[in-house]
Amino acid sequence: MPDISLSIPRRRLPRLRPLAAAVLGAVLLHGQAWAAQPVEKPQPVPAQAGNEPGLTQGLKETGNYTVTTAPAEPLHLDPPKLPDLSGYTAAAVEAKIVRKPGGRASVQRMVQQQPLKEFTGGSNRLAEWVKRQRQMPQAIFIEGGYVNLAQLAGKLPASALEQVEPGVFVARLPIVVSQGATLDIDKQVKELRLSQERGAFLVNDGMLFVRDSKVTGWSESKKEPAWFKTPNEFRPFLISWGGAEVYLSNSTFTSFGYNASKAYGISISQYSPGMDKQMKRPRPKGWVIDSTIVDSWYGFYCYEADDLVVKGNTYRDNIVYGIDPHDRSHRLIIADNTVHGTRKKHGIIVSREVNDSFIFNNRSYENKLSGIVLDRNSEGNLVAYNEVYRNHSDGITLYESGDNLLWGNQVLANRRHGIRVRNSVNIRLYENLAAGNQLIGVYGHIKDLTNTDRNIALDPFDTKVSLIVVGGKLAGNGSGPLSVDSPLSLELYRVAMLAPTKSSGISLPGVLGEKQDQILDLLVRQDKAVLIDPVESQAELQD
């Protein structure tokens, strides 16, 4: 077996953060005893007869796969260019506020109001508000221009909005920001409490600002936040619709959302397909920056929304997901967030054609399943420089999502795989560190999803997987550094495999194990790029 502790090419890796340095140090220390043992050095594998002189494509057939040297130059990539975040600030939010003309607030019925149809239409949802308000349901409507919530003190009935102590307001009806209106909730409002018992929530169809404040789903009977108990129990929420803009800055949102359509927590969503065709609104806009979101059903959700910014937030102890952009949302920036303690599923997930987006410099840890997930044909995304650790499943997971680049991530001490790729092609993994994960450092595989509850027409898939792995370190992962089952192709170059957990040394599971000697000889001893692919494709190459 090759001694891969020797002759590893020197190269520049991303700077290790303290946790990454500690984990890597521990696994390297664990591997020192193995590295010190004398091992039999392999003989170089000779080129196959019949190759043209000067080519580096000698075939080495093993089972149904071949190991081939590949040109390294096409594998070179410059570090990815990240979006400039300097413009997404509290001052930039302030500059977006237009304070004239002044607007007004009034109490009106909820029925026959476009922004509320999602909550008063099918599935007998109107009954929820009848039960809670004990009357034909009403809401507070902001109309006609700019309104600061603090200025409404004493101007509406206490059954609608009451200031219960200086700067602390309780809303006992839903608040609707109408098209053409602006609602500003600023530091004059120490806390806006949305009454759970009375069915209050926030709907934005105009411009909504929450700055230096606190908004809480509130149990009036218990005099505390409406802490999560069961999925279907109503809790207040915030939704911003197509054509509207929402800017949440330096604020805290607690105990939002439940298991009902568009009532998930903090949501930015185009109108439903039927209403969208009728209303023809542009896609919604918004930023969520430098804020804290706690105990929400979904910490953040979007649907058919473009160019949103989710930056510098803390998502803590949310229920299903921390950050969940969904269906056909594009060019998102998800950066500098800390996401931890998600109780049911993933920290950060983008799902169903969330394309051309940037997920970088986030920390996602101690979530119930994976730290970061790309799902259901989400393509063209960059996942870079994230620290993903101690999650209860994988670190980073890609399901049925091709053409994505993972660069410089530190994926550490997760309970399953470090980086897992399923049914996804043209996945490029550059300069990543996967260390101390309980199963495989990088795991690629295929799975037939036909006989599952998946809607194949809505979420098609191919049972194909292909990866390019360049640079980085795979160290001290419990079941091995790398495994790819049935790859369409796999390219490896400058990958350091360190600190095996088994006394026998580095072991590549699965089909890679059958040709481990050839792979490690080319990759480590000869410092060449290695291509592993099916015999059929190599036969096509020769033809």
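Using the three backbone atoms N, Cα and C, a Cβ is placed for every residue, glycine included.
Nothing has been swapped: the model has the original residues at all the noted spots.
According to Swiss-Prot, the mutagenesis experiment Ser272 to Asn carries this note: Loss of epimerase activity; still capable of protecting the polymer from depolymerization by AlgL lyase. For the mutagenesis result Arg316 to Ala, the note given in Swiss-Prot is Can complement the alginate secretion defect and the epimerase defect of FRD1200 mutant, but cannot complement the epimerase defect of FRD462 mutant. What Swiss-Prot notes for the published mutagenesis of Asp324 to Ala is this: Can complement the alginate secretion defect of FRD1200 mutant, but not the epimerization defect. A mutagenesis experiment is reported in Swiss-Prot for this position, Pro325 to Ala, and the note states: Can complement the alginate secretion defect of FRD1200 mutant, but not the epimerization defect. For the mutagenesis of His326 to Ala, Swiss-Prot gives this note: Can complement the alginate secretion defect of FRD1200 mutant, but not the epimerization defect. The structure shown keeps the original residue. The active site, proton acceptor annotation in Swiss-Prot covers His326. For the mutagenesis result Asn361 to Ala, the note given in Swiss-Prot is Can complement the alginate secretion defect and the epimerase defect of FRD1200 mutant, but cannot complement the epimerase defect of FRD462 mutant. Listed in Swiss-Prot as a mutagenesis experiment, Asn362 to Ala is described as follows: Cannot complement the alginate secretion defect of FRD1200 mutant or the epimerase defect of FRD462 mutant. Annotation of the published mutagenesis Ser364 to Ala in Swiss-Prot: Can complement the alginate secretion defect of FRD1200 mutant and the epimerase defect of FRD462 mutant; the original residue is retained in the structure shown. According to Swiss-Prot, the mutagenesis experiment Asn367 to Ala carries the annotation: Cannot complement the alginate secretion defect of FRD1200 mutant or the epimerase defect of FRD462 mutant. According to Swiss-Prot, the mutagenesis experiment Val383 to Ala carries the following note: Cannot complement the alginate secretion defect of FRD1200 mutant or the epimerase defect of FRD462 mutant.
Annotated features taken from Swiss-Prot, shown on the structure.
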residue : record               : DSSP (3 states)
Ser272  : mutagenesis position : coil
Arg316  : mutagenesis position : strand
Asp324  : mutagenesis position : strand
Asn361  : mutagenesis position : coil
Asn367  : mutagenesis position : coil
Val383  : mutagenesis position : strand
Rounded inter-Cα distance in Å - Pro325 (mutagenesis position), Ser272 (mutagenesis position):
16
Proximal residue to Ser364 (mutagenesis position) among mutagenesis positions Ser272, Arg316, Asp324, His326, Val383 (C-alpha distance):
Arg316
Applying a 10 Å Cβ distance cut-off over all chains shown, what neighbour count does His326 (mutagenesis position) have?
24
Checking the mutagenesis positions Ser272, Arg316, Asp324, Asn367, which are within 10 Å of Asn361 (mutagenesis position) at the Cα level?
none
Could you check the mutagenesis positions Ser272, Asn362, Asn367 and say which one's CB has the fewest neighbouring CB atoms inside 10 Å?
Ser272
Between Arg316 (mutagenesis position) and Asn367 (mutagenesis position), the C-alpha gap once rounded to whole angstrom:
10
Counting only residues 6+ away in sequence within the same chain, which have a CB under 8 Å from the CB of Asp324 (mutagenesis position)?
Tyr264, Tyr298, Gly299, Phe300, Tyr301, Cys302, Ile348, Ile349, Val350, Ser351
Let me know how many other Cβ atoms fall within 10 Å of the Cβ of Arg316 (mutagenesis position).
18
Fill in the CA-CA distance, Asn362 (mutagenesis position) to Ser272 (mutagenesis position), as an integer in Å.
31
Distance from Ser272 (mutagenesis position) back to His326 (mutagenesis position), taken between C-alpha atoms, in Å:
13
Which residues does Val383 (mutagenesis position) neighbour through Cβ under 8 Å, counting only same-chain ones at least six apart?
Ile359, Phe360, Ile372, Leu374, Ile396, Asn404, Leu405, Leu406, Trp407, Asn409
Using all protein chains in view, find how many other C-beta atoms are within 10 Å of the C-beta of Pro325 (mutagenesis position).
27
Euclidean distance between Cα atoms of Asn367 (mutagenesis position) and Ser272 (mutagenesis position), Å:
30
With every protein chain in view, what's the tally of Cβ atoms within 10 Å of the Cβ of Asn361 (mutagenesis position), excluding that atom itself?
18
